[in-house]
Amino acid sequence: MNYVGLGLIIVLSCLWLGSNASDTDDPLLVQLPQGKLRGRDNGSYYSYESIPYAEPPTGDLRFEAPEPYKQKWSDIFDATKTPVACLQWDQFTPGANKLVGEEDCLTVSVYKPKNSKRNSFPVVAHIHGGAFMFGAAWQNGHENVMREGKFILVKISYRLGPLGFVSTGDRDLPGNYGLKDQRLALKWIKQNIASFGGEPQNVLLVGHSAGGASVHLQMLREDFGQLARAAFSFSGNALDPWVIQKGARGRAFELGRNVGCESAEDSTSLKKCLKSKPASELVTAVRKFLIFSYVPFAPFSPVLEPSDAPDAIITQDPRDVIKSGKFGQVPWAVSYVTEDGGYNAALLLKERKSGIVIDDLNERWLELAPYLLFYRDTKTKKDMDDYSRKIKQEYIGNQRFDIESYSELQRLFTDILFKNSTQESLDLHRKYGKSPAYAYVYDNPAEKGIAQVLANRTDYDFGTVHGDDYFLIFENFVRDVEMRPDEQIISRNFINMLADFASSDNGSLKYGECDFKDNVGSEKFQLLAIYIDGCQNRQHVEFP
């Protein structure tokens, strides 16, 4: 026997087994079809950031449905880099130049708790908000949820503004590229999350504001149940008037004129010209659609696509889709806060040298209201004026627009932009849905939130504004104060709520000591009220 040869074989075998064992035992190394990636140890959790799920949406792939990422990694992929924002004209960037991000941005980031008691975790997939125009995956934090250690979190980046939503309403330039990005990311999660210790059968899709509306739109695909077990829309749903808008074709050609494509006569030539322009030029042109400040806040947003559009997300009015029953029949929850409209109204209290912005409404209400409240493309000029006068009289009466009447104006914004459409969505789901439909209203003002930032003032009590609940789950830069003791309890309750919802076998939902009541088949709305020191189930004929 050749003992030298046998010994060499044994040594090499041990080296091979040892190297593979170390890869297996190293939680920072993850094997994917593309190759291996290395994450970061953050003490209480592991992170794997900026993982591409789609080919870069640049060049010929701009204004196209995303293509799955195909590249193989010859070296270990570095998954320790903070995800870049998708290219945008950002409302919250100070100064005149608000251009932020990169066109090549389609990544997911995975965050996994350290928990020796579990071999696998349910998964919460997160779609960030930002009116479909701005925002980034990194802007919503993960320290709170990782501290609790209940689920794996996956943050999704998707195309925004004109790069994500410009549309001519035909198959040449159908739009909704950002929504198609989200859907491809969900497929990536389904196929790959087990490699990180996630449970692909227990995925909950969540989002806030435009993220919440995105969740609802994704759910309206009949096969959504193949991608997620449940869905949660915080302060945003498919029926909000700022979500699916009309007039997209006109804005697409206006964008073309603004960037030197004025000779384009049809969708094909417009698309070709827009593809030839620098991405930064297209996104910077957003400012030409704003009549003042960042109004309207969503000039480019989801549209109804033609039925022959490639990989169409939605081709019918969401109301008709829900009535048909042909949508993802999974448990769904929706929410609003008592002054959600503070996000949209607060900038009107910003002070200038010439006075407060709200003063302008006294002379320009008929001009500005259709942009502020998103009915400029749905009514004739006469009907717009009549409606503007009607809602002013209903909410403001004969008062002037000023700081004294601001609370009534904020209530108008809350009702029209959030609450009324939340009620309508829930009403449709309770009548035509087969899976549980839940709702909550939150009333517990934060010491600092989005309204104080936009108004640049702390001397006004805005109430419970857009994000005051959600930012207790996923931290946000607009809230730079410590949580109060009551908010710490609420934060834990929210996080436990999501963890349980992600893995619930029967679709039940619970917050703290309160079980949500299902709205499907109920004559009255079942609404869970969440406030500073508890929760309570309430029944309503109409939302309070």
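Start at 1 and count along the chain as shown; that gives each residue its number.
Here the Cβ of each residue, glycine as well, is placed from N, Cα and C on the backbone.
Listed in Swiss-Prot for this protein:
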type     : residues      : note
ACT_SITE : Ser209        : active site, acyl-ester intermediate
ACT_SITE : His466        : active site, charge relay system
VARIANT  : Ile10 to Thr  : In strain: 178.7, 357F, 517S, Bar-F-77F, Bar-F-79F, Bar-F-96S, DPF-13, DPF-30, DPF-82.1, EM-10, F-274F, F-517F, F-1461S, MA-4.4 and Zim-F-H31
VARIANT  : Asn258 to Asp : In strain: 178.7, 357F, 517S, 709.6, Bar-F-7F, Bar-F-77F, Bar-F-79F, Bar-F-93F, Bar-F-96S, DPF-13, DPF-30, DPF-46, DPF-77, DPF-82.1, EM-10, F-96S, F-274F, F-517F, F-531F, F-611F, F-775F, F-1461S, MA-4.2, Zim-F-H27, Zim-F-H31, Zim-F-S11, Zim-F-S18 and Zim-F-S53
VARIANT  : Ser276 to Pro : In strain: VC-805
VARIANT  : Ala309 to Val : In strain: Ven-S-13F
VARIANT  : Ile356 to Thr : In strain: F-775F
VARIANT  : Tyr371 to His : In strain: F-775F
VARIANT  : Glu394 to Asp : In strain: Ven-S-13F and Zim-F-S18
VARIANT  : Val441 to Ile : In strain: Zim-F-S53
VARIANT  : Arg492 to Lys : In strain: 94F, 174F, Bar-S-24F, Bar-S-89F, Bar-S-99F, Bar-S-95F, Bar-S-60F, F-531F, F-611F, MA-4.2, Zim-F-H27, Zim-F-S18 and Zim-S-44F
VARIANT  : Asp500 to Asn : In strain: Zim-F-S18, Zim-S-H32 and Zim-S-S2
VARIANT  : Ser508 to Ala : In strain: 357F, 517S, Bar-F-79F, Bar-S-78F, DPF-13, DPF-30, F-96S, F-517F, F-1461S, MA-4.2, VC-805, Ven-S-1F, Ven-S-2F, Ven-S-3F, Ven-S-11F, Ven-S-21F and Zim-F-S11
So if I draw a 10 Å sphere around the Cβ of His466 (active site, charge relay system), how many other Cβ atoms end up inside it?
32
Pick the one among the variant positions Glu394, Asp500 whose Cβ has the fewest other Cβ atoms within 10 Å in this structure.
Glu394
Alpha-carbon spacing, Glu394 (variant position) to Ile356 (variant position), which is rounded to whole Å:
23
Per the 10 Å Cα distance test against Asp500 (variant position), the recorded positions Ser209, Ser276, Ser508 reduce to Ser508
Of the recorded positions listed here (Ser209, Ala309, Ser508), which is spatially closest to Ser276 (variant position) when Cα positions are compared?
Ala309
Nearest of the recorded positions to Asn258 (variant position) by CA-CA distance, picking from Ser209, Tyr371, His466, Arg492?
Tyr371
Enumerate same-chain residues with a sequence separation of six or more from Val441 (variant position) and a Cβ-Cβ distance below 8 A; give 'none' if the list is empty.
Ser335, Tyr336, Val337, Thr338, Leu527, Leu528, Ala529, Ile530, Phe543, Pro544
With the residue listed as 'active site, acyl-ester intermediate' as the reference Cα, tell me which of the variant positions Ala309, Ile356, Tyr371, Arg492, Ser508 is the closest one.
Tyr371
In Å, rounded, how far does the Cα of Tyr371 (variant position) sit from the Cα of Arg492 (variant position)?
38
Residue among variant positions Ala309, Ile356, Arg492, Ser508 with Cα closest to the Cα of His466 (active site, charge relay system)
Arg492
Cα separation, Arg492 (variant position) to Ile356 (variant position) (Å, whole number):
39
Within the same chain, the residues at least 6 apart in sequence whose Cβ is under 8 angstroms from that of Arg492 (variant position) are Glu148
Cα of Ser508 (variant position) to Cα of Ala309 (variant position): how many Å, rounded?
37
